[in-house]
Amino acid sequence: MDSELKGQQLSDAEWCVKKINGEGNCLLLFLPMSSPTTIVMIVLVSLERLVPYVFKLSQTQLSQQCQSQGFTDSISLNLIKLKLMDILQAPQEINQIGLVDSNLVFSFDVSADITVSINSVPSHVTKDMFYMILQSLCMLLLKLVNLSTQYHYVQRDILNEKQKCLDFLLISLRDLDGGSKVISQWAPENSKNYESLQQCTDDDIIKKLLHKGKFQHQEFLADSLKTLLSLRNKFQDVSRFEESGELNKKERVRFPAVNHFYNDDFELQADPTNEARPNSRGKIKPKTDFKPKSRESSTSSQLRLENFSESEATPEKTKSSSSLVEEYPQKKRKFGKVRIKN
């Protein structure tokens, strides 16, 4: 087994799908290496033959290729190497990649105006490396199948809940005057809308899949792999985000609940700013601009008290009004009756 390549590196690495001239759609893997002779190892597996190829790039080769393209100073060389290490984590940023005289050549942007082309040479694939790469691919495909299946289960549950809501709304709409006419106008029989209103089963999905065409074609396989790999990356990003959120919960600023400062009638009980800054009240000088407003508030409060006393002094009016309400009760409109059919 090549001591430079380890199984853990393959399992943790980021696979991507690229179209390579002469090989068609391929799975690619870029690995940073800590070997004194190799800084980058590239694994290429054709989807047609499932035969792995390995390409290597040394520090000396990288320096010579950069110098031949005009990057001679050490600052530029270090910048290109750092950018190359970033590309290994996000191989989708590679502009072009292809086979040229058995070498794997790829290019990437160092800046908006500068592009660097790198030429990696083929390396012998030992028997142990061959099986290690294929084993890693099998584990990757199993994980993608499991992720796709779990995603399908969650999506099916969501669609079932939405179908129940749609059925309830249809029943409620048919129960209203003119509701059936609205449905028939929007979704007449044998129309696309009418078909969308019907419940969909697994058999219906399989029939649509069969009528879709040659879904087992190589292009469809490559597109499916791209979709699943993208879904896996999103899942990992969300998982890392939630884990970091759980770790940072203790460091977040917690605001007090509304009921801490307000009672059930939403009347202010305590000023939170004054509690936080007990000595700030003496530093604030009152402004004369707000005096008329305080008089207005006192006058309005006095009027409210007078109105309240008048309402207490006229109980007969309230009694007569309540009797009128009892004599002429309001009619309630029945709406949205649901029919249950056995």
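Glycine is treated like the rest: Cβ placed from N, Cα and C.
Of all the Cβ atoms in the protein chains shown, 21 others lie within 10 Å of the Cβ of Val17 (variant position). Among the natural variants in Swiss-Prot, Val17 to Ile has the note: In strain: DBVPG1135, DBVPG1373, DBVPG1378, DBVPG1788, DBVPG1794, DBVPG1853, DBVPG3051, DBVPG6044, DBVPG6763, DBVPG6765, SK1, Y55 and YPS128. The residue drawn here is the original one.
Taking a C-beta cut-off of under 8 angstroms and a sequence separation of 6 or more, Asn21 (variant position) has the following same-chain neighbours: Gly98, Leu99. Secondary structure from DSSP puts Asn21 (variant position) in coil. Under natural variants, Swiss-Prot gives Asn21 to Ile with this note: In strain: DBVPG1135, DBVPG1373, DBVPG1378, DBVPG1788, DBVPG1794, DBVPG1853, DBVPG3051, DBVPG6763, DBVPG6765 and SK1.
Neighbours of Gln65 (variant position), defined as other CB atoms within 10 A of its CB across all chains, total 17. One natural variant catalogued in Swiss-Prot, Gln65 to Glu, is accompanied by this note: In strain: YPS128.
Non-local contacts of Val105 (variant position) by the CB criterion (under 8 A, 6+ apart in sequence, same chain) comprise Gln96, Ile97, Gly98, Leu99, Ser117, Ile118, Asn119, Ser120. The note that Swiss-Prot attaches to the natural variant Val105 to Ala is: In strain: YPS128.
Listed in sequence order, there are no same-chain residues at least 6 apart in sequence whose CB falls under 8 Å from the CB of Glu161 (variant position). Here the residue is the original one, while Swiss-Prot reports the natural variant Glu161 to Gln with the comment In strain: DBVPG1135, DBVPG1373, DBVPG1378, DBVPG1788, DBVPG1794, DBVPG1853, DBVPG3051, DBVPG6763, DBVPG6765 and SK1.
In the three-state DSSP reading, Asp204 (variant position) counts as helix. All protein chains considered, the CB of Asp204 (variant position) has 12 other CB atoms within 10 Å. While the structure shown retains the original residue, Swiss-Prot records the natural variant Asp204 to Gly with this note: In strain: DBVPG6044 and Y55.
When Cβ atoms from all protein chains are considered, those within 10 Å of Leu231 (variant position) total 14, not counting its own. Under the heading of natural variants, Swiss-Prot lists Leu231 to Phe and annotates it as follows: In strain: DBVPG1135, DBVPG1373, DBVPG1378, DBVPG1788, DBVPG1794, DBVPG1853, DBVPG3051, DBVPG6763, DBVPG6765 and SK1.
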Nearest to Val17 (variant position) in three-dimensional space, by Cα, is which of the variant positions Gln65, Asp204, Leu231?
Leu231
According to DSSP, does Leu231 (variant position) sit in a helix, a strand, or coil?
helix
Express the distance between the Cα positions of Asp204 (variant position) and Leu231 (variant position) as a whole number of Å.
25
